[in-house]
Amino acid sequence: MALSKSMHARNRYKDKPPDFAYLASKYPDFKQHVQINLNGRVSLNFKDPEAVRALTCTLLREDFGLSIDIPLERLIPTVPLRLNYIHWVEDLIGHQDSDKSTLRRGIDIGTGASCIYPLLGATLNGWYFLATEVDDMCFNYAKKNVEQNNLSDLIKVVKVPQKTLLMDALKEESEIIYDFCMCNPPFFANQLEAKGVNSRNPRRPPPSSVNTGGITEIMAEGGELEFVKRIIHDSLQLKKRLRWYSCMLGKKCSLAPLKEELRIQGVPKVTYTEFCQGRTMRWALAWSFYDDVTVPSPPSKRRKLEKPRKPITFVVLASVMKELSLKASPLRSETAEGIVVVTTWIEKILTDLKVQHKRVPCGKEEVSLFLTAIENSWIHLRRKKRERVRQLREVPRAPEDVIQALEEKKPTPKESGNSQELARGPQERTPCGPALREGEAAAVEGPCPSQESLSQEENPEPTEDERSEEKGGVEVLESCQGSSNGAQDQEASEQFGSPVAERGKRLPGVAGQYLFKCLINVKKEVDDALVEMHWVEGQNRDLMNQLCTYIRNQIFRLVAVN
């Protein structure tokens, strides 16, 4: 799945990927590597190292005015990924908000043959770089690339011994404070890991591009995890010699143990990010010992890419609208028909539920309502009804055998007070049980049910419709299917507690203290009316499902009741 839409916001390739056809028409060296299919679509074989090298060199020349040479035996960098890293470093050091005339100093650990990070940083931002390299071939190519782009005054390439990271590289420049360091460490610990034999999930497809890196570029003792730990240990000695330390990671599983290492070492400022481009994802970790640095927020938890959510809908047939129009006469002075009468009844239901709503502008033959639900009142109504029935069931009654015995004989004055109480006539007892003393209030308001009605309410469990309103799971047409928020809802539940479990309580800590906001559209569809409910924002989409089901059931019950 392409990840280009998740690139850094300032990455020039985020919304405008390279135009291979245009580049091929302008650069003959690139043209020889492109392929054109029968539909005229231009493509590139990313498994061909020469094609990948041609693309990198062409993009640097076209978009940045840089001319470089890269040997096929060494790592060929992809431009969008490296540009993502440069932009993140800009965020770390506050480049966008700072005085552009201030000279920024950075270190590139293992700059590679292309020397791409210093070239991009110097060209885009005028940064000064100390670029280190252990490999002879990479060192020679890096120096050549710097010189042929006339950037020797901003980029210093130095050859360092094997396993040299920061400590030895900074011995000669003990007075300079650097703003940052960058590093693209060797990802793998051995050949098997580099080939994905013991590290790659077998379910993943094979890599779509070729790996051309040399031994020192792709492999190190202990892999990237141990390599970055060595940088961390160097930083513990250098501390404020650099404002920010950073490293790119090729494996997500390396991120957590490195963050834990920084925590154990007591590093005060830590952040991380994701680099997304094409079909490749990388991670980066940064830390600082300065108190005055601004720490960029890490990326929020990414959700699976989803199709746009369909609204929850149900249809009100023309025959139903006609019945609703007849019943709506007490509600309106003028006659209401069609979608107007459906909207009128929806507004009445919402008013009864105390759901805030107002009409908003919309298209022709359409009525729109904007809803703000403060509490889950549609569930409360059902709960109150069942609670009332339970209270009626629990009113004490005399046992049947006692009543029968009392009917057969009148009590004598010598009988116990309790028997006398039971023997009182109907005029001396309340209709619902024992007589009330003066000043006592009835426990249940309203008329008491008959024996028949009580037996009918013996099991006051929710009906199927009531369950559907509480559960929010009735499939109101097919568009309701799969409409729950999935991981988003689960996350919200973990943060605020489950809104459904709370049964309509206002959840603390929520701006405005509302459950959700949504938009109801009532549209004319031939002779019928289509009711759509669109999610806007809130705590849990299932609550909107419940309300939609409740409204639908109430409208249909209006017609069913004669």
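Cβ coordinates are placed from backbone N, Cα and C, and glycine is handled just like the others.
Residues or ranges marked as S-adenosyl-L-methionine binding site by Swiss-Prot: Arg82, Gly110, Ser114, Glu133, Thr164, Asn184. Long-range neighbours of Arg82 (mutagenesis position) (same chain, six or more residues apart, CB within less than 8 Å of its CB): Ile116, Tyr117, Leu120. According to its DSSP assignment, Arg82 (mutagenesis position) is helical.
What Swiss-Prot notes for the published mutagenesis of Lys5 to Glu is this: Reduced methyltransferase activity.
Mutagenesis annotation in Swiss-Prot: Lys5 to Ala, described as Does not affect methyltransferase activity; the structure shown retains the original residue.
Record note (Swiss-Prot) on the mutagenesis of Arg10 to Ala: Does not affect methyltransferase activity. Sequence-distant neighbours of Arg10 (mutagenesis position) (same chain, six or more apart, CB under 8 Å from its CB) are His87, Glu90, listed in sequence order.
The Cβ of Arg12 (mutagenesis position) has Asp63, Leu83 as same-chain neighbours under 8 Å, each 6 or more residues away in sequence. According to DSSP, Arg12 (mutagenesis position) sits in a coil region rather than a helix or strand. For the mutagenesis experiment Arg12 to Ala, the note given by Swiss-Prot reads: Does not affect methyltransferase activity.
Swiss-Prot gives this note for the published mutagenesis Lys47 to Glu: Reduced methyltransferase activity.
One mutagenesis experiment named in Swiss-Prot is Arg82 to Ala or Glu, and its note says Abolished methyltransferase activity in vitro.
Take the CB of Glu133 (mutagenesis position) and look out to 10 A: across all protein chains shown you find 26 other CB atoms. In the three-state DSSP assignment, the secondary structure recorded for Glu133 (mutagenesis position) is strand. Experimental mutagenesis is annotated in Swiss-Prot for Glu133 to Ala, with the remark: Abolished methyltransferase activity in vitro.
Counting only residues at least six positions away in the same chain, the Cβ atoms of Val134, Arg230 sit under 8 Å from the Cβ of Lys163 (mutagenesis position). For the mutagenesis of Lys163 to Ala, Swiss-Prot gives this note: Increased methyltransferase activity in vitro. The structure shown keeps the original residue.
Here the residue is the original one, while Swiss-Prot reports the published mutagenesis Met167 to Ala with the comment Increased methyltransferase activity in vitro. Its Cβ placed at the centre, Met167 (mutagenesis position) has 15 other Cβ atoms within 10 Å.
Here Swiss-Prot notes a mutagenesis experiment, Phe187 to Gly, with the remark: Abolishes methyltransferase activity.
Arg279 (mutagenesis position) falls outside any helix or strand according to DSSP and counts as coil. Quoted from Swiss-Prot, the note on the mutagenesis of Arg279 to Glu is: Abolished methyltransferase activity.
The C-beta environment of Arg282 (mutagenesis position), restricted to residues of the same chain at least 6 apart in sequence and closer than 8 Å, consists of Leu81, Asn84, Met248, Leu249, Gly250, Glu274, Phe275. Here Swiss-Prot notes a mutagenesis experiment, Arg282 to Glu, with the remark: Abolished methyltransferase activity.
Comparing C-alpha positions, Arg279 (mutagenesis position) sits nearest to Asn184 among the binding-site residues Ser114, Thr164, Asn184.
Spacing of Gly110 (S-adenosyl-L-methionine binding site) relative to Glu133 (mutagenesis position) is 5 Å (Cα to Cα, whole number).
Lys47 (mutagenesis position) has a Cβ environment of 13 other Cβ atoms inside 10 Å. Taking a C-beta cut-off of under 8 angstroms and a sequence separation of 6 or more, Ser114 (S-adenosyl-L-methionine binding site) has the following same-chain neighbours: Thr56, Ile68, Ile70, Leu75, Ile76, Pro77, Tyr141, Ala142, Asn145. Note: Asn184 (S-adenosyl-L-methionine binding site) has non-local neighbours Tyr85, Gly110, Gly112, Tyr117, Met248, i.e. same-chain residues 6+ apart with C-beta under 8 A of its own C-beta. The Cβ neighbour count for Gly110 (S-adenosyl-L-methionine binding site), using a 10 Å radius and every protein chain shown, is 24. Only Thr164, of the recorded positions Lys47, Thr164, Met167, have a C-alpha within 10 angstroms of the C-alpha of Glu133 (mutagenesis position).
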